[in-house]
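The domain 'FHA' feature in Swiss-Prot is assigned to 455-504. Here the residue is the original one, but Swiss-Prot notes a mutagenesis experiment at this spot, Thr116 to Ala: Lack of phosphorylation. Quoted from Swiss-Prot, the note on the mutagenesis of Arg459 to Ala is: Abolishes phosphorylation by PknB. Strong decrease in affinity for MviN. Record note (Swiss-Prot) on the mutagenesis of Gln461 to Ala: Does not affect affinity for MviN. Quoting Swiss-Prot on the mutagenesis of Ser473 to Ala: Abolishes phosphorylation by PknB. Swiss-Prot gives this note for the published mutagenesis Arg474 to Ala: Decrease in affinity for MviN.
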Amino acid sequence: MGSQKRLVQRVERKLEQTVGDAFARIFGGSIVPQEVEALLRREAADGIQSLQGNRLLAPNEYIITLGVHDFEKLGADPELKSTGFARDLADYIQEQGWQTYGDVVVRFEQSSNLHTGQFRARGTVNPDVETHPPVIDCARPQSNHAFGAEPGVAPMSDNSSYRGGQGQGRPDEYYDDRYARPQEDPRGGPDPQGGSDPRGGYPPETGGYPPQPGYPRPRHPDQGDYPEQIGYPDQGGYPEQRGYPEQRGYPDQRGYQDQGRGYPDQGQGGYPPPYEQRPPVSPGPAAGYGAPGYDQGYRQSGGYGPSPGGGQPGYGGYGEYGRGPARHEEGSYVPSGPPGPPEQRPAYPDQGGYDQGYQQGATTYGRQDYGGGADYTRYTESPRVPGYAPQGGGYAEPAGRDYDYGQSGAPDYGQPAPGGYSGYGQGGYGSAGTSVTLQLDDGSGRTYQLREGSNIIGRGQDAQFRLPDTGVSRRHLEIRWDGQVALLADLNSTNGTTVNNAPVQEWQLADGDVIRLGHSEIIVRMH
């Protein structure tokens, strides 16, 4: 009988809609508020769902679809207010003894398929609905995934008139399959700024900020998309700042050893030519960051001090992989003396960089008496000519050093690395953190990924993972996650919490644990 009754109601409603559309097409006319109220009440009655305990659940979100002309007149008609319709419909639902999960919300949207005087209404059960007070900010068409299962579900609104529990009803019964409606976005259309660039790239122009080296030229709001900038090279960007490469500041000071020249011998001053420009390298002191450009500046014996002939530059371990520290007995070790020509070496492996001044023995900081008088080599295992460290030390010395933290070979923090910084954060301490996902085992597919700190699970508005289950307290349990350990704690809930069918107050979660609260089950997944 119930199915026959619904069929008859459906046929009657279809006939009413057909007749009403025909009159609207022929005679036109405006929308009458009483007709809208009647349609909303009929939609609420048609959307009733039966729950356990002889309770009836009505939709709480209603979308009224109007033609374009009627939609534009909404702001001028004070009787066509979504808040007024929602208030009247909520009173009607309460009078009928029905329940809703969430506040009753009425929204308007437009459709180009409807003529003047035609309108449609549809109702859905949406626990995540939020009230939008402005009428003109009408609801945009619902997307197919608006209420789908997403990690970190936003707080749901709560209906204060909802009394009593829903029993064993599955939470996914609240989700209506009518969310997937045709999308008719009133704000759709081409991008108003999608036109061509009126400037046509970057012709010379006056006014505004002048084209500054190092910063993009000023753009008009209607200029168009970013690709028209033609990238940084054509802007003159950082390269034309005459940036860091040929600063010749620290290198041409000859570290701190040639302090007689000091800063006045910084060469061109300011920010020298770009990395791409490679001015000739003087055969004198090493250019460090400068003369040969970006790559050679790091692979020549630059840095804070010049590399004596044959000396090992930069992070010594990078330069000659596997070679032990140079000793002053060796012929290639020159403790002091005039700097030789820059030594051309391949890119990064022999980078001179910052370490040069700390590895050249007496050649660095020497003439300023920073290292000439004191024996800083006592921090390594071999006495050397005074200086900060024996040549070839540095971070990347791969074998047998007393500062490689007990490893006999190249540093290995999870994968082979040529030394020093390149192995950091890979393996060892774990390059990727563990994540914990809670999966609601009710067929809805809802999941929630734990955030670091407190994660509240319950039925209330302040819960990060809300469950539409009246057997669940508003603040039922808390899971604290610190990136390594997930600790569950029951928050004095009414019906309690079980993990793997065992009642718990506190519990350290593991992969595969099954949390039961109210009539809901949550499976813990650790990745």
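Using the three backbone atoms N, Cα and C, a Cβ is placed for every residue, glycine included.
No substitution from the list is modelled in this structure, which keeps its original residues.
Everything Swiss-Prot records as a feature, shown here on the structure.
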residue: Thr116; record: mutagenesis position; DSSP (3 states): coil
residue: Arg459; record: mutagenesis position; DSSP (3 states): coil
residue: Ser473; record: mutagenesis position; DSSP (3 states): coil
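Looking only at other Cβ atoms within 10 Å, the busiest spot among the mutagenesis positions Thr116, Ser473 turns out to be Ser473. Taking the Cβ of Arg459 (mutagenesis position) as centre and 10 Å as the limit, one finds 24 other Cβ atoms among all the protein chains shown. Taking Thr116, Arg459, Gln461 as the mutagenesis positions under consideration, the smallest Cα distance to Arg474 (mutagenesis position) is found for Arg459. Note: the Cα of Gln461 (mutagenesis position) and the Cα of Ser473 (mutagenesis position) are spaced 11 Å from each other.
In this structure the alpha carbons, written CA, of Thr116 (mutagenesis position) and Arg459 (mutagenesis position) are 43 Å apart.
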